[in-house]
Structure formats: structure tokens, C-alpha cells
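Take this structure first; my questions come after.
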Amino acid sequence: MIKLEDVANKAGVSVTTVSRVINRKGYLSDATISKVEKAMQDLHYIPNAAARSLQGKSLKLIGLVFPTIKNIFYAELIEKIEQALFIRGYKAMLATTEHDEQKERDYLALLLSNQVDGIIYGSHNLKAHDYIAIEAPIVAFDRLLTPETTVVSSDNFEGGILATKALINSGSKKIAIFTGNDNTNSPTYLRRDGYLLELERNQLKTHIIKIPSQWTLLRKKVEIKKILENNDFDGVFCTDDLTAILVKDLASNLKKSLNVVGFDGTEFIENYYPNLTTIKQPINDLAELLVDLIIRKIDGDNIDITYQLPVQLHYGID
């Protein structure tokens, strides 16, 4: 982790001078400012709470960095996090990155310039060294930012197993998975691995269908309709609930008999789509744990690297 002292040593100035450059306090020559800014750039250092700690200030402000609020799971999780933070005396500042690297960089700089005490990170568009350079305490949700960053997640792998097992138990033999961004750092990757393992155990063939999360709703409808028309799947595991609802509706319109299991289990789904069988994540517990861990990190407590909460299979009401 790059520290304020490292910047000072590289620039050949005092730590106080680096802090004054960061906070724009007092008179400084252009040459000094340039030296400090170049040192920060060379070291990939992003100013944070350490710089303002010299002034003894804390705004009780936590940055929340997530891909989007369009996804109902993220929307509910963010709401629960904000509520838990408020109870603990903290306010939240939200940044949505939309899977855009530059947008994440810009928002990260904005959060740190606004002197957040810590960041709860649910997005991942940068490199490991970019996250290592951030001195502000970080707790990640479902993302492996660096080997040293604490990460909180649901048991996505077990969720994939439970979903696939439910489809097999309901009589499905030709089971597809509709998945989004399943790179190795994505939670859907582990859900897919659970699906693959359970099919292997039952000697069933795999059918992996990519449905990129960046697609518009209209694009998803068109593509999924084509897929269902051209295949005779009798079971589909969707790695998110919104896609699962879409698959169920399109299959019904096409008069196809299809068992569908989703993933997330939000209050919205439970209230408005009670007939959807899904893998339910413990959203309240996730939010409470994320808030507790980031505050403990801010307070200087030692915490573990990995925290994983169990998921449950929630059967829809026929």
C-alpha cells in the first residue's frame, strides 16, 4: 500500500507539504505542486483519509461504488447499506460505474476528494495496483479487488448447485444456464461452476448461454426468444432474477413447458413475482456485515479477508 510518506520521499518534500498540496492549503510554489503531483502519479497514489487525518477531521462519510442501481438486487442492497450506515452515524455517497473504467476512476477521485472515511466496493473495472494505491479503508462486495482486500459475498457456488439440483428434482434433463458477465472475478462465474458440477454429477450435458448484462431489455427479449424457439430446453437456471422472469414470460408466450430458477431473491421479486423459484441471498445480513466491517476497518480493527454467507432455495408459489 502506497503511503503519504512514500509520496513525500519521492517528491523530496515533507509529509506536511504533501498534505497541503492535496488539501490546497497555504501558499506553495508551482514547482513544489508539480513535484508532488508527479510523485503521486508515478506511485499511483490517490489522496484519501490519511491526508486529511493530519487535520484531525472525519466527515463520517462512506463511499458506495456499484455497477448500477437499475438491477433491483443492487438497488435493495444499497438501500439496506445506507440505512445501516445511518444508524451507525454515517452518511453514504453513491457512485455507479456502469462497467466503465474511466467512469470508475472519475468517481473514485471524486469520493476521495470529498474525504470519505471508507469505501464499500461492489464494482471492479480497474487493475489491482489501482486499488492497492487507495489508502482509504475498503471492503468489497462479491469482487476480488486485491489479495489483501476484505470481500463479503453470498455462497454463489453453492447457489449454483442448489438451483441446478432443484431443476433436476423437478424432472428437467436438458438444462441450460443463462449467465451474464462470468469472468473469473464475477459472482456469476461461481454460480456457473456450481451448475457445471451438479450436471456432471448427474451425467447431464451442459448448455451455457451468454446474456450480457449490458444488453437493453429489448435486445434481451429478442435474443432469448430466438434461443427458446431454436432449442428444446426443459430447464433453465438464470444467474439473476430479472432474466429468469423474462425467460418464464417468453416461454409461456411460446407455449413451452419450462422449469426456471433465478438468483437473488429480493423483496421486490417476492412481492411481485411470488411464482418464481429462486436462490435467495441474505440481503439484510450482507448489508449489516458490510457496514460493520468497513467501520471496524476505519477504527483500525483487524478483520478477516473473506466472509461468505449462506443462500437458500426459495420455491415459487404456483
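Positions of Cβ are set from backbone N, Cα and C atoms, glycine also.
Although substitutions are noted, the structure shown does not include any of them.
Values in this document were obtained by computation on a predicted structure and should not be read as measured data.
Okay, these came from Swiss-Prot:
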type	residues	note
DOMAIN	1-56	domain 'HTH lacI-type'
VARIANT	Tyr27 to Cys	In strain: NIZO R5
Work out the three-state DSSP category of Tyr27 (variant position).
coil
Suppose we draw a 10 Å sphere around the Cβ of Tyr27 (variant position). How many other Cβ atoms does it contain, all chains included?
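The answer is 6.
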